[in-house]
Amino acid sequence: MSFFAVACSAPRSSMLLTGLNSSFSDMHRSPLFVFPVTISSRSVKRFAAVSSDSVLDPESKNQTRSRRKNKEAVTPIAETENNEKFPTKVPRKSKRGRRSEADAVEDYVRSSLERTFSTIKEQNPEVFENKEKANFIKDRGVDEEEEEEEEMVVEEEDPDWPVDTDVGWGIKASEYFDTHPIKNVVGDDGSEIDWEGEIDDSWVKEINCLEWESFAFHPSPLVVLVFERYKRASDNWKTLKELEKAIKVYWDAKDRLPPRAVKIDLNIETDLAYALKAKECPQILFLRGNRILYREKDFRTADELVHMIAHFYYKAKRPSCVDKANVTPYC
């Protein structure tokens, strides 16, 4: 059963307290904890009451305040004494670090030279008599080469000034190449192979990989020559000239759209040649759109190339030189 028990006056026998005595509460101003407990009929437990809001002594508060004031009064005096004895800032240490390698090498050379001179003096003291000690380490401020260059300066208005001295020993570049001209390679048939002159005026334009998209991805006919300038130059030159003759035939006809013709140097445009799977030179590729219709690796004359172009682009009869098995049909 539940009872309200007051800890300070709980009897041993079971009893029920419904309230607190008014006189008792007046005598003891401090509130008491009252809580329910279960007490058996045989024994009643004693409980201790503890006040949560105990009244503090006002004198103790005054004592703590006075102690705080005394501490505050003492601390500035102690700080001033410490400031007088010790500096406010810790002085910085001198910078320490590795010396540069150049300084270390210079010190090592100097010390080794001094040791060498001292040993020489001990062995033969007459060596350094009436002679100043040579400075073997070159001074950075003095440069003998600059002094020599300053002495060699010649005025621009000198009448003896040689012509085109920047090119050579007073020889003009034009005079040199007049006496020693650059000769082009001569082919097997006696024709001169002029790759540089062919760039300026040619029926077959040379392109690079950046220009490839504008030429390849177009529905009009395209003939591509993959060649090498300096390897099998005679064969590459002859194939180029035969292709130029065949292209010129269609340009002169004027009754239909002539095919476009470009050439690619295998040694320069390596990535483009790899993409086209062109490993041997010379070879001619017949393209339409983005597809290679046929790959010709053998040498063909201009007449044979005219028939091949007519077959692939203008629906003409297939010539005998075209292998049907290697032709890729255009859809």
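The backbone N, Cα and C atoms fix where each Cβ goes, glycine too.
Modelled residues match the original; the substitutions are not represented.
What Swiss-Prot notes for the published mutagenesis of A275 to V is this: In rcb-101; restoration of thermoresponsive PIF4 accumulation in hmr-22 background, and suppression of hmr-22 mutant defects in chloroplast biogenesis and photomorphogenesis. Within 10 Å of the C-beta of A275 (mutagenesis position) there are 11 other C-beta atoms, taking all protein chains into account.
For the mutagenesis result R291 to W, the note given in Swiss-Prot is In svr4-1; retarded growth, pale green leaves and enhanced non-photochemical quenching (NPQ). The secondary structure of R291 (mutagenesis position), as reduced to three states from DSSP, is extended strand.
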R291 (mutagenesis position) versus A275 (mutagenesis position) - Cα distance in angstrom: 12
C-beta crowding around R291 (mutagenesis position), within 10 angstroms: 12
